[in-house]
Amino acid sequence: MAELSDQEMLRYNRQIILRGFDFDGQEALKDSRVLIVGLGGLGCAASQYLASAGVGNLTLLDFDTVSLSNLQRQTLHSDATVGQPKVESARDALTRINPHIAITPVNALLDDAELAALIAEHDLVLDCTDNVAVRNQLNAGCFAAKVPLVSGAAIRMEGQITVFTYQDGEPCYRCLSRLFGENALTCVEAGVMAPLIGVIGSLQAMEAIKMLAGYGKPASGKIVMYDAMTCQFREMKLMRNPGCEVCGQ
């Protein structure tokens, strides 16, 4: 396991002193490789906390460029980076947040085989996309490689998060998407409040850190929903669908 430098020990001191986390947890983060898919609102929010917390290797995957309408909620981008690939804009911002980590941008739209190969190189994947087809593609790749997937979504004033560990008897994302169909609304059509994105992205980062460090209990086997209008959280148990084409028997 990678050892922390003196600078890193000072930088991450407030995490290292947490009971049950300690140096082992911080070194586990430094050793970890996380793939973040989508560098829009959720990806920006989640990645900056993974970077600042000391996750040692981040791969950023997106094929989009920064536009002016993104800046309301995509906090790593700026007026100066409008027109740039999102992964490059995000890489530069994250490097300023933490120069001690390695960041690899991948500005591409990958096919199933390419995505599966990339997933297999990582310890955990964050789904920060807004497209059900891409989410299903990610789920299939993560299930095949048994790489945990932390999935988040946010629209209007509502958000949700789920962790898929792919353990025996656990559901997968396809079990969830089968319940709601393929035609999910996007922020372009329905709108979204900026801080809601930060709440859900931060929850994704927290769940990722817990999984990577073996710290706490992940939000697996359930959907955690947040209603920003009333500031209320609720949970719904998510069962594995025996007829699921990905994880079903």
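Even glycines carry a Cβ here, placed using N, Cα and C.
Nothing has been swapped: the model has the original residues at all the noted spots.
Feature annotations, reproduced from Swiss-Prot:
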- Gly41, Asp62, Ser69, Asn70, Leu71, Gln72, Arg73, Lys86, Asp130, Asn131: ATP binding site (BINDING)
- Cys172, Cys175, Cys244, Cys247: Zn(2+) binding site (BINDING)
- Arg14 to Ala: No activity; when associated with A-73 (MUTAGEN)
- Arg14 to Ala or Lys: No effect (MUTAGEN)
- Cys44 to Ala: No effect (MUTAGEN)
- Arg73 to Lys: Substantially reduced activity (MUTAGEN)
- Arg73 to Ala: No effect. No activity; when associated with A-14 (MUTAGEN)
- Cys128 to Tyr: No activity (MUTAGEN)
- Cys128 to Ala: No effect (MUTAGEN)
- Asp130 to Glu: Substantially reduced activity (MUTAGEN)
- Asp130 to Ala: No activity (MUTAGEN)
- Cys172 to Ala: No zinc bound and no enzyme activity (MUTAGEN)
- Cys175 to Ala: No zinc bound and no enzyme activity (MUTAGEN)
- Cys244 to Ala: No zinc bound and almost no enzyme activity (MUTAGEN)
- Cys247 to Ala: No zinc bound and almost no enzyme activity (MUTAGEN)
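Swiss-Prot feature annotations superimposed on the structure.
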{"residue": "Arg14", "record": "mutagenesis position", "DSSP class": "helix"}
{"residue": "Gly41", "record": "ATP binding site", "DSSP class": "helix"}
{"residue": "Ser69", "record": "ATP binding site", "DSSP class": "helix"}
{"residue": "Cys128", "record": "mutagenesis position", "DSSP class": "coil"}
{"residue": "Cys172", "record": "mutagenesis position", "DSSP class": "coil"}
{"residue": "Cys244", "record": "mutagenesis position", "DSSP class": "coil"}
Q.
Out of Leu71, Cys128, Cys175, Cys244, Cys247, which of these recorded positions shows the lowest number of other CB atoms within 10 Å of its CB?
A. Leu71
Q. Looking at the binding-site residues Gly41, Ser69, Leu71, which has the shortest Cα distance to Cys128 (mutagenesis position)?
A. Gly41
Q) Given Cys247 (mutagenesis position) and Ser69 (ATP binding site), what distance in Å do their CA atoms have, once rounded to a whole number? A) 38
Q: Measure between the Cα atoms of every pair in Gly41, Asp62, Ser69, Asn70, Leu71, Gln72, Arg73, Lys86, Asp130, Asn131, the residues the record assigns to ATP, and report the largest value in Å, rounded to a whole number.
A: 20
(Q) Below 8 Å Cβ to Cβ and six or more residues apart, same chain only. Which residues does that give for Cys44 (mutagenesis position)? (A) Arg73, Gln74, Thr75, Leu76, His77, Ala90, Ile197, Gly201
Q: Quick one: give me the count of other CB atoms within 10 A of the CB of Asp130 (mutagenesis position).
A: 20
Q | Site of maximum Cβ density within 10 Å, from binding-site residues Gly41, Ser69 | A | Gly41
Q) Which of these binding-site residues is closest to Cys175 (mutagenesis position) if you go by CA atoms: Gly41, Ser69, Leu71? A) Gly41
Q.
Radius 10 Å, atoms counted are CB only; among the mutagenesis positions Arg14, Arg73, which position scores highest?
A. Arg73
